[in-house]
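A.B. asks: These came from Swiss-Prot, pasted as-is:
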- 2-334: domain 'SPX' (DOMAIN)
- Glu15 to Lys: In pho1-5; disruption of Pi accumulation (MUTAGEN)
- Tyr23 to Phe: In PBC; decreased Pi content and reduced growth; when associated with A-27 and A-319 (MUTAGEN)
- Lys27 to Ala: In PBC; decreased Pi content and reduced growth; when associated with F-23 and A-319 (MUTAGEN)
- Lys136 to Ala: No effect on Pi content and growth (MUTAGEN)
- Ala312 to Thr: In pho1-6; disruptionDisruption of Pi accumulation (MUTAGEN)
- Lys315 to Ala: In KSC; decreased Pi content and reduced growth; when associated with A-318 and A-322 (MUTAGEN)
- Lys318 to Ala: In KSC; decreased Pi content and reduced growth; when associated with A-315 and A-322 (MUTAGEN)
- Lys319 to Ala: In PBC; decreased Pi content and reduced growth; when associated with F-23 and A-27 (MUTAGEN)
- Lys322 to Ala: In KSC; decreased Pi content and reduced growth; when associated with A-315 and A-318 (MUTAGEN)
- 591-782: domain 'EXS' (DOMAIN)
Amino acid sequence: MVKFSKELEAQLIPEWKEAFVNYCLLKKQIKKIKTSRKPKPASHYPIGHHSDFGRSLFDPVRKLARTFSDKLFSNSEKPEILQVRRRRGSSETGDDVDEIYQTELVQLFSEEDEVKVFFARLDEELNKVNQFHKPKETEFLERGEILKKQLETLAELKQILSDRKKRNLSGSNSHRSFSSSVRNSDFSAGSPGELSEIQSETSRTDEIIEALERNGVSFINSATRSKTKGGKPKMSLRVDIPDAVAGAEGGIARSIATAMSVLWEELVNNPRSDFTNWKNIQSAEKKIRSAFVELYRGLGLLKTYSSLNMIAFTKIMKKFDKVAGQNASSTYLKVVKRSQFISSDKVVRLMDEVESIFTKHFANNDRKKAMKFLKPHQTKDSHMVTFFVGLFTGCFISLFVIYIILAHLSGIFTSSDQVSYLETVYPVFSVFALLSLHMFMYGCNLYMWKNTRINYTFIFEFAPNTALRYRDAFLMGTTFMTSVVAAMVIHLILRASGFSASQVDTIPGILLLIFICVLICPFNTFYRPTRFCFIRILRKIVCSPFYKVLMVDFFMGDQLTSQIPLLRHLETTGCYFLAQSFKTHEYNTCKNGRYYREFAYLISFLPYFWRAMQCVRRWWDESNPDHLINMGKYVSAMVAAGVRITYARENNDLWLTMVLVSSVVATIYQLYWDFVKDWGLLNPKSKNPWLRDNLVLRNKNFYYLSIALNLVLRVAWIETIMRFRVSPVQSHLLDFFLASLEVIRRGHWNFYRVENEHLNNVGQFRAVKTVPLPFLDRDSDG
């Protein structure tokens, strides 16, 4: 049977862990009570009380007598063992705050210090739970009211657009707004009268906007004026994210409802913008739907919070009764049940209301469909996945041993064949090997995050029912590696069987083509949600300045900075097959080309450039100067990478000095950011020396070892300036080994980066995502 302390640890919300009942602390206090209580002489107890300590032959008789006396006398005549008083607390400003509970002991326990300490801590835990629950409940209730207003606004907008569409289909000629005439008129030859009319109509539009804002309705980027390519002025009024052209005819409306209706009517009065408006409405609807899902999730977490804490109080009081030999739980639990976090039913009622609203507006009155959105069920771990992981791991090891034997027997690495083999096979197979290693490290990250209760799905904003799990990551990695080694074995067998080199050397290209087809396959096979999510993130990284940067975006950007050798191998592979060098076996066609050599700089710069642009975008959105400082880290890395490439081609003392200077500066920059910013370590004032106050791993030595390991792997670039004289095969293997070390370092870095982000969420009790709403209410926005 699982102990409740472990069950509580497994079920509690990680981000709210500090707000839960400290069950372990109370349990330790009960153990202290048990050890401190010793048998006392009978004279120390009140008349009529029998000691519970010691055994005798008369115990059954005494028990029967106590039972008979309990039935004989009414319970009202029994004195209370304890009394829990409730009072109003006060803040520093003197205002009343939450209710405070305080237990007063009477009779037996008034003389026992350990019992006093226990109930004092129990009161603290009860007050802590109430003080956390009430603000959270208020926050969710206010969020629910805002979402209902947003939904009403959305419904009215949809109705106006629908009515407008019906009028257009029926052939009725609706009156065009002033903004439509502005777009259709030629202002290059406009008269002063036309300009004055424009100004008067514009002022009327501004008056309507001001009137609406005075009554609490705000428009995002209201009354923004711009010019089209033809020089025609245009007014953009945004209620949502749409750039809809606005105008108004007549004076200010008599009421806010009328003004809103007039303004919305004008927003959709242009037939040309019907498609755009519907698209914007759909975008707003998607945001509101996501907000309702997050609200329901938050309410569910708060409900779980209440129930788990109630169970914890019940369990701990039963333990106390067992140790003390008294029935103190009934009195205290009555108070707990009357406290705010249990007695309030607002959360449950709001959950029911959200279910009905979501079913009606977003699921076509299909409750089953609605609950799939509100309560997505995560698929259970399949033993079949574990079986295939083991199967492919065994296949990979067997095929790799076969490959080594065949390579030795065929003499593929002799001086006559090694250049041909390395130029055709090494780049493509290295791509898959590095990718598989990265996937394996990511699987290790997922395993560690799960075991340490780090909520990575919330941090990365993954859907819980489609998020990749560690077994799936291991399956993908072992599948890739088995396929790669199988292709290498087939390549050697066909090469030794007398097939033409041009035919055999197409095998790596075929393998790469299969991988690309699997990646973009539209069918729901082989983890389609994960594949498409990966493609979307890559698109956002490539266009990083133009997209809002989320945690998962810059996390993936950091992964790319560790895969520059993989990108260089892709460059070589692309040139090799596009130039059809596999037919002529002229391997130096690419390497000696000027464009190929210059493209190497671009490939090495791109991951750092994308990451720097993400920092710029985050600085633009958040106005945090730390993002600009972080951008400097990637700029220094770009400089160091470019200097190293040049030094590999221009081997002289000048470039050696530049490599040393640029690499040392970049490494110090990166190490500081790794330890202080990304990991949150090296805090001299921390209670854990040179670490941080909160640690997920219990053994502090892991953090010190990780700091040392990251330091060693960060300076692996020193190999590039040592000028080892090795053969081409050894040189390629050394490059692959260093690239693998960087992938391992990145996987090691990933755990502590996400751990630090998780602890930031814990410190702010952030367990629910805040979805930005489409319609801005000035009063609610503050």
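Just so you know, the numbers here start at 1 and follow the chain as drawn.
Glycine residues also receive a Cβ, built from the backbone N, Cα and C atoms like all the rest.
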A.B. asks: What Cα-Cα separation, expressed in whole Å, is found between Ala312 (mutagenesis position) and Tyr23 (mutagenesis position)?
C.D. replies: 7
A.B. asks: Just counting, how many other CB atoms are there within 10 A of the CB of Lys322 (mutagenesis position)?
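C.D. replies: Around the Cβ of Lys322 (mutagenesis position), 12 other Cβ atoms lie within 10 Å.
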A.B. asks: Can you tell me which of the mutagenesis positions Lys27, Lys315, Lys318 is spatially closest to Lys136 (mutagenesis position)? Compare CA atoms only.
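C.D. replies: That would be Lys315, nearest by Cα distance.
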A.B. asks: Could you state the CA-to-CA distance between Lys318 (mutagenesis position) and Lys27 (mutagenesis position) to the nearest Å?
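C.D. replies: So the Cα of Lys27 (mutagenesis position) lies 11 Å away from that of Lys318 (mutagenesis position).
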A.B. asks: If you average the pLDDT over the domain 'EXS' (591-782), what number do you get?
C.D. replies: 90
A.B. asks: Just to verify: the residue among Tyr23, Lys318, Lys319 with the fewest other Cβ atoms within 10 Å, which of the mutagenesis positions is it?
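C.D. replies: The mutagenesis positions Tyr23, Lys318, Lys319 were compared, and Lys318 has the fewest Cβ atoms within 10 Å.
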A.B. asks: Roughly how many Å lie between the Cα atoms of Glu15 (mutagenesis position) and Lys315 (mutagenesis position), rounded to a whole value?
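C.D. replies: On Cα coordinates alone, these residues lie 23 Å apart.
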A.B. asks: Suppose we draw a 10 Å sphere around the Cβ of Glu15 (mutagenesis position). How many other Cβ atoms does it contain, all chains included?
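C.D. replies: That number is 21.
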A.B. asks: Starting from each candidate's C-beta and looking 10 angstroms out, tell me which of the mutagenesis positions Ala312, Lys315 has the most other C-beta atoms.
C.D. replies: Ala312
A.B. asks: Within 10 Å of the Cβ of Lys27 (mutagenesis position), how many other Cβ atoms can you find? Include all protein chains, please.
C.D. replies: 16
A.B. asks: If I take the alpha carbons of Tyr23 (mutagenesis position) and Lys322 (mutagenesis position), what is the distance between them in whole Å?
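C.D. replies: Each residue's Cα considered, Tyr23 (mutagenesis position) and Lys322 (mutagenesis position) end up 16 Å apart.
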A.B. asks: Is it possible to get the count of other C-beta atoms within 10 angstroms of the C-beta of Lys136 (mutagenesis position)?
C.D. replies: 21
A.B. asks: Take the C-alpha atoms of Lys27 (mutagenesis position) and Lys319 (mutagenesis position) and report the distance between them in angstrom, rounded.
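C.D. replies: The separation of the Cα atoms works out to 8 Å.
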